[in-house]
Amino acid sequence: MKKMMTFLKKAKVKAFTLVEMLVVLLIISVLFLLFVPNLTKQKEAVNDKGKAAVVKVVESQAELYSLEKNEDASLRKLQADGRITEEQAKAYKEYHDKNGGANRKVND
């Protein structure tokens, strides 16, 4: 019996308790909840800036088209002429739909 007690004392292993593990998981989950919404906001901001850049490209291509052809440019004409892609036209429409289209210079 004495040998068994000494063996158990020697075999005692240091480890984390369940409460400590739960506290760590709680802290990690709180940090996760704080950072994820910020990441989605940043992604939206980057997408908006990218679409704003596309708007400038489309408008400059429309101006060049108008100068060369002496007629008003439209998104369809610019696409048919190969000056912009379908994705650029879509981004142009989405940008103006989201921001109220008051300053829209190129029609469909």
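Even glycines carry a Cβ here, placed using N, Cα and C.
The note that Swiss-Prot attaches to the published mutagenesis Glu20 to Ala or Val is: Despite normal expression level in cells, abolishes detection of ComGC in the mechanically-sheared fraction, probably corresponding to the pilus. Abolishes transformation. There are 10 other CB atoms within 10 A of the CB of Glu20 (mutagenesis position), with all protein chains counted.
The Cβ of Ser29 (mutagenesis position) lies under 8 Å from the Cβ of no residue that sits 6+ residues away along the same chain. Swiss-Prot gives this note for the published mutagenesis Ser29 to Cys: Detectable but reduced rate of transformation.
Here the residue is the original one, but Swiss-Prot notes a mutagenesis experiment at this spot, Thr40 to Cys: Detectable but reduced rate of transformation. Long-range Cβ neighbours of Thr40 (mutagenesis position) (same chain, at least 6 residues apart, Cβ-Cβ under 8 Å): none.
For the mutagenesis of Ser60 to Cys, Swiss-Prot gives this note: Normal rate of transformation. The structure shown keeps the original residue. Take the CB of Ser60 (mutagenesis position) and look out to 10 A: across all protein chains shown you find 11 other CB atoms.
Around Ser66 (mutagenesis position), the C-beta neighbours below 8 angstroms that are at least 6 residues distant in the chain are Asp72, Ala73. A mutagenesis experiment is reported in Swiss-Prot for this position, Ser66 to Cys, and the note states: Normal rate of transformation.
Secondary structure from DSSP puts Ser74 (mutagenesis position) in a beta strand. Long-range Cβ neighbours of Ser74 (mutagenesis position) (same chain, at least 6 residues apart, Cβ-Cβ under 8 Å): Val106, Asn107, Asp108. Here the residue is the original one, while Swiss-Prot reports the published mutagenesis Ser74 to Cys with the comment Normal rate of transformation.
Under its mutagenesis entries, Swiss-Prot includes Ala80 to Cys with the note: Detectable but reduced rate of transformation. In the three-state DSSP scheme, Ala80 (mutagenesis position) is classed as helix.
On the backbone, the CA of Ala80 (mutagenesis position) and the CA of Ser60 (mutagenesis position) stand 16 Å apart. Glu20 (mutagenesis position) is 61 Å away from Ser60 (mutagenesis position) when you measure Cα to Cα.
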